[in-house]
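Only one structure is covered here, and it is reproduced in the block below.
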Amino acid sequence: MVDGLNTSNIRKRARTLSNPNDFQEPNYLLDPGNHPSDHFRTRMSKFRFNIREKLLVFTNNQSFTLSRWQKKYRSAFNDLYFTYTSLMGSHTFYVLCLPMPVWFGYFETTKDMVYILGYSIYLSGFFKDYWCLPRPRAPPLHRITLSEYTTKEYGAPSSHTANATGVSLLFLYNIWRMQESSVMVQLLLSCVVLFYYMTLVFGRIYCGMHGILDLVSGGLIGIVCFIVRMYFKYRFPGLRIEEHWWFPLFSVGWGLLLLFKHVKPVDECPCFQDSVAFMGVVSGIECCDWLGKVFGVTLVYNLEPNCGWRLTLARLLVGLPCVVIWKYVISKPMIYTLLIKVFHLKDDRNVAARKRLEATHKEGASKYECPLYIGEPKIDILGRFIIYAGVPFTVVMCSPVLFSLLNIA
């Protein structure tokens, strides 16, 4: 029993691919952010701790209210619907789906999405680690998800909400700028975007992953990222800093600076890995754009958007395997071999792995608590950054060459 709740048989794992997992953690200190205030007071600056204490007012009593709402609408169909639609905010979804607009002639739109998504992920991860606020507790909630990994992050802000907000605003902005479309078509497309948005955002509450503060703060981050991207894109159209020789150095340096100076959480939280991935993608697409404009590599800019279903299918059948082969087959062994064997960087992965092993095999009361912050190996940060920077190179530089050779450009 925990706070009057029966905790027997409280963790239910899916037995088939189609069924989501139902997680409850009776030892709530195993989830980050749930320790008493003294745990954070000694590990935070006074300013940071005071902000956290003020925000706790919005999270302390949310779990039972959210649990009643979840119980009211819980069904097998909703479990499947909201867990699988949540994949539209997942890491793998972006790896496979973000390249597609590039192959159909929408490179600039993809750049907009990469900037908005990349900085939404970074800022939401930064504030998660800065505030160290807990997710709603389960029990009384059920965390309905396809992966236990995501349940071990802090709560606010919601990165799913930040992404959905920024991208939905971008879609709506582009829809209402389509002068060749009728108002009826624009309204229909807007309804589709809003349906996507409501599904992704309210799904976070239904799945027991986030509370109201998480959604509001995530939404604000998405709005800010959209406004900043649009402001710089249209306010300084003639600046063209991406055409200067130093721009790739600045892009890579800026991305790595943001990552190596990222705020340190108090407890272990895996969301930093997504920040590394997206900062790599941002830098990668900037460097590809620079190569295209400085050296005249224009194949990606010449791809025709209205190409018919045969060419559309052909580009997908050629482009997607290229991305999968780079990301999931050759990139990791190649990049780590170069970093360790050629550039002689120290491989510090074993040190972090040993610390994690020790943290998860504690004796006594401490084995019922999440470990304190251990951090990512420096070689993993650099390696992951380069691997994900390689995804835009595969999409923007390699795939259009293959399209041209196969006469599907």
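In case you wondered, yes, glycine gets a Cβ from its N, Cα and C as well.
So, quick note: what you're seeing has the original residues, none of the substitutions.
DSSP assigns LYS128 (mutagenesis position) to a helix. Looking at Swiss-Prot, you'll find the mutagenesis LYS128 to Ala noted as follows: Impairs dihydrosphingosine 1-phosphate phosphatase activity.
Annotation of the mutagenesis experiment HIS160 to Ala in Swiss-Prot: Impairs dihydrosphingosine 1-phosphate phosphatase activity. Taking a C-beta cut-off of under 8 angstroms and a sequence separation of 6 or more, HIS160 (mutagenesis position) has the following same-chain neighbours: SER86, GLY89, LEU200, VAL201, GLY203, ARG204, MET209, HIS210, GLY218.
For HIS160, the entry in Swiss-Prot reads active site, proton donor.
For the mutagenesis experiment HIS210 to Ala, the note given by Swiss-Prot reads: Impairs dihydrosphingosine 1-phosphate phosphatase activity. The secondary structure of HIS210 (mutagenesis position), as reduced to three states from DSSP, is coil rather than helix or strand.
Among the features that Swiss-Prot reports, active site, nucleophile is placed at HIS210. Counted within 10 Å of its Cβ, the other Cβ atoms near HIS210 (mutagenesis position) come to 26, all protein chains included.
Within its own chain, LYS128 (mutagenesis position) has GLU153, TYR154, GLY155, ALA156, PRO157, SER159, PRO265, CYS269, CYS271 as residues 6 or more apart in sequence whose C-beta sits under 8 angstroms from its own.
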